[in-house]
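Scroll down for the structure; my scribbles are underneath it.
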Amino acid sequence: MNEKQKRFADEYIMNGCNGKKAAISAGYSKKTAESLASRLLRNVNVSEYIKERLEQIQEERLMSITEALALSASIARGEPQEAYSKKYDHLNDEVEKEVTYTITPTFEERQRSIDHILKVHGAYIDKKEITQKNIEINIGEYDDES
């Protein structure tokens, strides 16, 4: 795969999988962009590269199990957590206010984190076992004539 094809593949991902826009952004002719994009997407090397990059991007965006457990452990210990808030004015296309603040987990949040960690490690059984017992009742002698 050459550099221009790689640029096309990267642009294809950034343009939301729009082949024509990606081809033009990668430097291909506007006249042939659509047909060229179709041909490039059928190219095994280009399609494999796109698939690998999408998987890599997916992995980078997702929180790993280790990261999730580390965050749960931090909350369970009651360590202060950094939070970020941004107020955006869409009409004027500008940020009105940005605030970074610290939150200390409440007792309930800490307990939920501990429960979560114990469940993940199998040390906490969330199920209740129901056992069945048969009870035998003797009423005495039964008489039809009474």
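Sequential numbering from 1, following the chain as shown.
Keep in mind that glycine also has a Cβ here, set from the backbone N, Cα and C atoms.
Original residues only: the substitutions mentioned are not part of this model.
Database features (Swiss-Prot):
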- SER74 to Phe: Virus escapes the CBASS system in host bacteria, allowing virus propagation. Virus makes a much longer cabRNA that has altered secondary structure (MUTAGEN)
DSSP state at SER74 (mutagenesis position), helix/strand/coil: helix
SER74 (mutagenesis position), number of other Cβ atoms within 10 Å: 14
